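The following features are taken from Swiss-Prot:
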MUTAGEN   PRO89 to Leu  Decreased protein abundance. Not delivered to the plasma membrane. Heterozygotes mice with this mutation display abnormal social behavior
MUTAGEN   THR90 to Ile  No effect on protein abundance. Not associated with changes in subcellular location
MUTAGEN   LEU289 to Pro  Decreased protein abundance. Not delivered to the plasma membrane
MUTAGEN   GLY317 to Glu  Decreased protein abundance. Not delivered to the plasma membrane
MUTAGEN   ARG736 to His  Not associated with changes in subcellular location
MUTAGEN   HIS815 to Tyr  Decreased protein abundance. Not associated with changes in subcellular location
Amino acid sequence: MALPRCMWPNYVWRAMMACVVHRGSGAPLTLCLLGCLLQTFHVLSQKLDDVDPLVTTNFGKIRGIKKELNNEILGPVIQFLGVPYAAPPTGEHRFQPPEPPSPWSDIRNATQFAPVCPQNIIDGRLPEVMLPVWFTNNLDVVSSYVQDQSEDCLYLNIYVPTEDGPLTKKHTDDLGDNDGAEDEDIRDSGGPKPVMVYIHGGSYMEGTGNLYDGSVLASYGNVIVITVNYRLGVLGFLSTGDQAAKGNYGLLDLIQALRWTSENIGFFGGDPLRITVFGSGAGGSCVNLLTLSHYSEGNRWSNSTKGLFQRAIAQSGTALSSWAVSFQPAKYARILATKVGCNVSDTVELVECLQKKPYKELVDQDVQPARYHIAFGPVIDGDVIPDDPQILMEQGEFLNYDIMLGVNQGEGLKFVENIVDSDDGVSASDFDFAVSNFVDNLYGYPEGKDVLRETIKFMYTDWADRHNPETRRKTLLALFTDHQWVAPAVATADLHSNFGSPTYFYAFYHHCQTDQVPAWADAAHGDEVPYVLGIPMIGPTELFPCNFSKNDVMLSAVVMTYWTNFAKTGDPNQPVPQDTKFIHTKPNRFEEVAWTRYSQKDQLYLHIGLKPRVKEHYRANKVNLWLELVPHLHNLNDISQYTSTTTKVPSTDITLRPTRKNSTPVTSAFPTAKQDDPKQQPSPFSVDQRDYSTELSVTIAVGASLLFLNILAFAALYYKKDKRRHDVHRRCSPQRTTTNDLTHAPEEEIMSLQMKHTDLDHECESIHPHEVVLRTACPPDYTLAMRRSPDDIPLMTPNTITMIPNTIPGIQPLHTFNTFTGGQNNTLPHPHPHPHSHSTTRV
């Protein structure tokens, strides 16, 4: 595993450049260069012994273990399990950023997994509501991985490939004695290896990196794979909305893990300048959020602005989904504090009280957010996440990273199963209930809900087969998939590609055959994970007990080649070609497919399945329903309040505002056939007896009327206000600079943020001096409101967290974007209500 001499100049040059960049301490240049060169040669001279794998890191020596894989084409992998990357976040360090681990003098055995971060288990089992099908179908097995819990849980696992596998030797032999073989070596044999850091999902509430064995991916792709534990739930994301507990500790754990990797992976033969982060579900949204945080900047090995990692793969999750960010963390902090007897007004005392509680008492509390949202997760704290993710993307904060992202065909499978009885299809009444419940939980304006419901029903009704329950089930599945995954992913890809940054988009259309999922299911959330990890190559496992076929093995090899190619070069097509003749004697279809870069104009994506092809504009009609039409419907009720992140409030204290009574009728702002004669208004659940031609006529008439009456009336005003909104973005969300980096003292940072807040207040007030407004930020895109629950209260202010007082006011029952009571459900009772209608979304 020692580096060849031809690679030494490359590392020496990197060390010299890093030294020059970091010479700010005033040390003599000669001494600085000498120290960097000694460090570099120490890294290069280390040899990883397969028999007794011992590595000396910056914190001490660790011993790994060699593991043979159950496939003759895969070489052995050396595993280093339970490696500490941070100090235990216990006691007064709870709800604090992580600190580097303490060094050790003896050899540390890294041969078994470390404890997982605390999470809620009931009678030894994780919650039943788990989204990935392989979680739900193997809940007992998954639960066995999270029994050993401890707050001392900040560890990672490293999987290092060896050079003696048949696949490696085959590629090396094919190179022969060609000149410049080092430059042409498509497997990176002998050189520093790319590094892939996997972030697990679980809705920021459950999971562990220990679940994901990176051995096959490391061996087949000749990359180093790392899996990480990070703090979850209340311990990882509690925020009081001020300096008492800023939140985002789980994200800071991941940043510390990347910092540790950048500084130590060279000892394992890894390349600190080729680090890729990837994850699925909530792990994918973490990946996206890390690309937007200035904490990810700064790699001591290089003067590059790309920071602690250079590439990112977001599988079935981005920062724009409704479940990606918690918009009212202080409310949930107060609820938790009340449950455990820490409900004091001063937030500093509140946090001190929570720090003294046993961790199990905290994680066992049931704090339920609105459906499709999260209670404890990443927050806009003005620091780790400086602003709303969409605004940061519009400003190009992630343009320095190569990004691959995508979705699965039927992500919303568990949403459908958890809402309605779908074994025999979906009845008309169940379909109506699901859509109404969906709208009530995601959109907070009562006057326009009737129009929105009918619009969604119209768009997701297959009019050629509208009476078929199985067809309704299929369209309902598409509704959840499109809103929660596809539209956010496409919006993210559009924003990233707008800056010319390399962007690749995929749609995954395959899943393994098993009796544990219904026959009608498509590729559901998490179904791509076993193929990324190469599980089909070693056969069924406890976590993935599928009947893998040769097609599954072939597809897994294809996916691993794409993923590891991207980690090596930023291009999934290079350098290793798609060659799976070791599985099939005939070429696979992927050999003839070139995965084209994504652009907003063409929106090209790769269809990953047994019949691969490059297509364009993935589900364009439905995507634009959510990204274009629905936001316009949301704002047609009151065009004078165009910016949906502001709302007028009386000059008196908002806590004195009376709530709307449940008995108050909710009427639509738009005339419909239903409102003409209330006596003939049908029940929302008598769909089977309803004349769909009448509904179609009504919907078309309403839509045509809205378009005709509003396009001419509001076109000019829309353009003017849209232009002003973008101008406000530029003024109110200033670009970050390195001046507010970690080198600032806390007092300087607080003062800086306070000054920004004061300046921005005056600047924003000049926009509407006659209005009293309550803002979550200077106006972001109106699609921000699409990601909030109806009872969201804007308690966090981007870039101004230090300005929030050290007390949390009483929980406000009103949503500031509308006038109905938070949490009110405007749908009629469902004949078969789901027992957990507000269960936390798991992604």
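Every residue gets a Cβ built from N, Cα and C, even glycine.
At each noted position, the model has the original residue.
For the recorded site, LEU289 (mutagenesis position), the DSSP three-state label reads helix. Classification of PRO89 (mutagenesis position) by DSSP places it in coil, neither helical nor stranded. Taking Cβ-Cβ distances under 8 Å and a sequence separation of 6 or more, the neighbours of THR90 (mutagenesis position) in its chain are GLU151, ASP152. In sequence order, GLY201, GLY279, SER280, GLY281, ALA282, GLY283, GLY284, SER285, CYS286, VAL287, ASN288, ALA324, TRP485, VAL843 constitute the residues six or more apart from GLY317 (mutagenesis position) in its chain with CB-CB distances below 8 Å. Within the same chain, the residues at least 6 positions away from PRO89 (mutagenesis position) whose Cβ sits under 8 Å from its Cβ are GLN96, PRO98, GLU151, ASP152, LEU154, ARG231, LEU235, TYR249, ASP253, listed in sequence order.
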